[in-house]
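Listed in Swiss-Prot for this protein:
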- H14, E76, H99, E151: divalent metal cation binding site (BINDING)
- 11-155: domain 'VOC' (DOMAIN)
- H14 to G: Lack of activity; when associated with G-76; G-99 or G-151 (MUTAGEN)
- E76 to G: Lack of activity; when associated with G-14; G-99 or G-151 (MUTAGEN)
- H99 to G: Lack of activity; when associated with G-14; G-76 or G-151 (MUTAGEN)
- E151 to G: Lack of activity; when associated with G-14; G-76 or G-99 (MUTAGEN)
Amino acid sequence: MTGRGIPGAVAVHHVAYTVPDLDQAVEFFTEVIGAELAYTLVQDAAGDWMTRKLDVDATATARIAMLRLGPVTNLELFEYAAPDQRRQLPRNSDWGGHHLAIHVADVDAAAEYLRAQPGVRVLGDPETITDGPIAGDRWVYFATPWGMQLELINLPAGAPFEQQTEVRLYQPEGSWSDHRGAS
């Protein structure tokens, strides 16, 4: 084997989250966050397909939606019905804990907008990191009406970590609306 990584990998295609109510989540991500709905489908496979392919109960069913978030991110949402389903969201400190970070031009303005949205809970006030590898990063977490955590972030180019490595993090250009319909 030569090199590192998955042979032929060219990009991250999507991230996926399981939600308690697909309709509510799609509405939230399209109306509040600004995503675009690409498609929906229902997965109701016969036999042991769900177990073999998705490692869930064989009798599970799923409603699925794929959304586009800005110029480079696809977001897949699942609503499962399964007899052995756990119905508690992991905290960020739990194994499997997660959050989705959205780069915004103005964290304070975005947080204020979210505070006005029904059911959204902004977790404290935005703050700026003043030292370390990401000094200059301004951020705040928020929770959706069903409790999924997301983050607003603005990490300017030229962060201190860039002095130590050739690795550069993706830096968005323009607004999401600049990329509507782009592939």
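The backbone N, Cα and C atoms fix where each Cβ goes, glycine too.
Structural mapping of features recorded in Swiss-Prot.
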residue : record               : Cβ within 10 Å
H14     : mutagenesis position : 14
E76     : mutagenesis position : 15
H99     : mutagenesis position : 13
E151    : mutagenesis position : 17
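Within 10 Å of H99 (mutagenesis position), counting CA to CA, the mutagenesis positions H14, E76, E151 contribute E151.
When DSSP labels each residue, the domain 'VOC' (11-155) comes out as 27 helix, 54 strand, 64 coil, counted as helix, strand and coil in that order.
Regional average pLDDT for the domain 'VOC' (11-155) in the model is 94.
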